[in-house]
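Step one of this worksheet: look at the structure below.
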Amino acid sequence: MKGDKKVIQHLNKILGNELIAINQYFLHSRMWNDWGLKRLGAHEYHESIDEMKHADKLIERILFLEGLPNLQDLGKLLIGENTQEMLQCDLNLELKATKDLREAIVHCEQVHDYVSRDLLKDILESEEEHIDYLETQLGLIQKVGLENYLQSHMHEDD
C-alpha cells in the first residue's frame, strides 16, 4: 500500500530516535552493570529491548507503506560519564523523541493515516512512562543524595 511520503519521513525520523535509544541504553546498561549498579543496569537493558521492539514495528509499518526504512543515518549517542549524567542524557533523548512523535501524530491525523497514528501513540505512551521514570530517578538523587541513591541500586530486584 503506497503511503504518504511525509508520513514515511516522520516514521523514519522516529525510527532514527529509536535506533539511537537502543544503542545508548544498551551501553548505559553495560556501564552500570560494570560499576556494580545491577538494578539500574537491568532496568536500562529492558528499556533498550523496548526501543528495539518499537523500531521493529516502525520498520514493518514503513515497509507496508512501500517506504524504505533508514537504518543508516544513526544520530549521535548521548553517553554520560556518571549516573546522574547518564540519566539526564536519557531524559534529553526521550524529550526530543516525544516532540518528534507529537509532530508525526499530528501529520498522520491530517492525512487520515490512523494506523500509523495509533502506532506512534503507543510509542509515545511508552516514552512518556520512561520520562516519568527518569524524572523520578533524578528527583530521588536530589532528595536522598547521590551516594544513597547509588547504594540502593547495587542489587537487582528479585
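Cβ coordinates are placed from backbone N, Cα and C, and glycine is handled just like the others.
Feature annotation from Swiss-Prot assigns domain 'Ferritin-like diiron' to 1-145; the stated evidence is sequence analysis. Per-residue pLDDT, averaged across the domain 'Ferritin-like diiron' (1-145), gives 97.
In this structure, H54 (Fe(2+) Fe1 binding site) is part of a helix by DSSP. Taking Cβ-Cβ distances under 8 Å and a sequence separation of 6 or more, the neighbours of H54 (Fe(2+) Fe1 binding site) in its chain are E18, I123, S126. As annotated by Swiss-Prot, Fe(2+) Fe1 binding site applies to E18, E51, H54, E127, with the evidence given as experimental evidence.
Taking Cβ-Cβ distances under 8 Å and a sequence gap of 6 or more within the same chain, D34 (mutagenesis position) has no neighbours at all. DSSP classifies D34 (mutagenesis position) as helix under the three-state reduction. In Swiss-Prot, a published mutagenesis experiment is listed as D34 to F, annotated About 30% active in Fe(2+) oxidation and storage, diiron-binding site does not coordinate fully, decreased overall flexibility of the BFR, partially occludes B-pores, see Fe ion inside the B-pore.
Annotation comment: Swiss-Prot describes E51, E94, E127, H130 as Fe(2+) Fe2 binding site. A sphere of 10 angstroms centred on the C-beta of E51 (Fe(2+) Fe1 binding site) encloses 26 other C-beta atoms.
Under its mutagenesis annotations, Swiss-Prot gives L68 to A the following note: Assembles into normal BFR with wild-type ability to oxidize Fe(2+) and store Fe(3+), 5.2-fold decrease in rate of iron release from BRF, greatly reduced affinity for Bfd. Taking a C-beta cut-off of under 8 angstroms and a sequence separation of 6 or more, L68 (mutagenesis position) has the following same-chain neighbours: I62.
Non-local neighbourhood of E81 (mutagenesis position): empty, since no residue in the same chain at least six residues away has a C-beta under 8 Å from its C-beta. Secondary structure from DSSP puts E81 (mutagenesis position) in coil. Experimental mutagenesis is annotated in Swiss-Prot for E81 to A, with the remark: Assembles into normal BFR with wild-type ability to oxidize Fe(2+) and store Fe(3+), 3.2-fold decrease in rate of iron release from BRF, greatly reduced affinity for Bfd.
According to Swiss-Prot, the mutagenesis experiment E85 to A carries this note: Assembles into normal BFR with wild-type ability to oxidize Fe(2+) and store Fe(3+), 5.5-fold decrease in rate of iron release from BRF, greatly reduced affinity for Bfd. Of all the Cβ atoms in the protein chains shown, 13 others lie within 10 Å of the Cβ of E85 (mutagenesis position).
Summarising the environment of N148 (mutagenesis position), the number of other Cβ atoms within 10 Å of its Cβ, over all protein chains shown, is 12. One entry in Swiss-Prot concerns the mutagenesis experiment N148 to L. Its note says: About 70% active in Fe(2+) oxidation and storage, diiron-binding site does not coordinate fully, decreased overall flexibility of the BFR, loss of 1 ligand to K(+), reveals more Fe cations bound inside the BFR cavity.
All protein chains shown were included, and the count of other CB atoms within 10 Å of the CB of Q151 (mutagenesis position) stands at 12. Marked as K(+) binding site by Swiss-Prot on the basis of experimental evidence: N148, Q151.
Among the mutagenesis results in Swiss-Prot, Q151 to L has the note: About 70% active in Fe(2+) oxidation and storage, diiron-binding site does not coordinate fully, loss of bound K(+). The residue drawn here is the original one.
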DSSP helix/strand/coil residue counts for the domain 'Ferritin-like diiron' (1-145): 116 helix, 0 strand, 29 coil
Cα-to-Cα gap, E85 (mutagenesis position) vs E94 (Fe(2+) Fe2 binding site), nearest whole Å: 14
C-beta crowding around E18 (Fe(2+) Fe1 binding site), within 10 angstroms: 22
Cβ neighbour count (within 10 Å, all chains shown) around E127 (Fe(2+) Fe1 binding site): 24
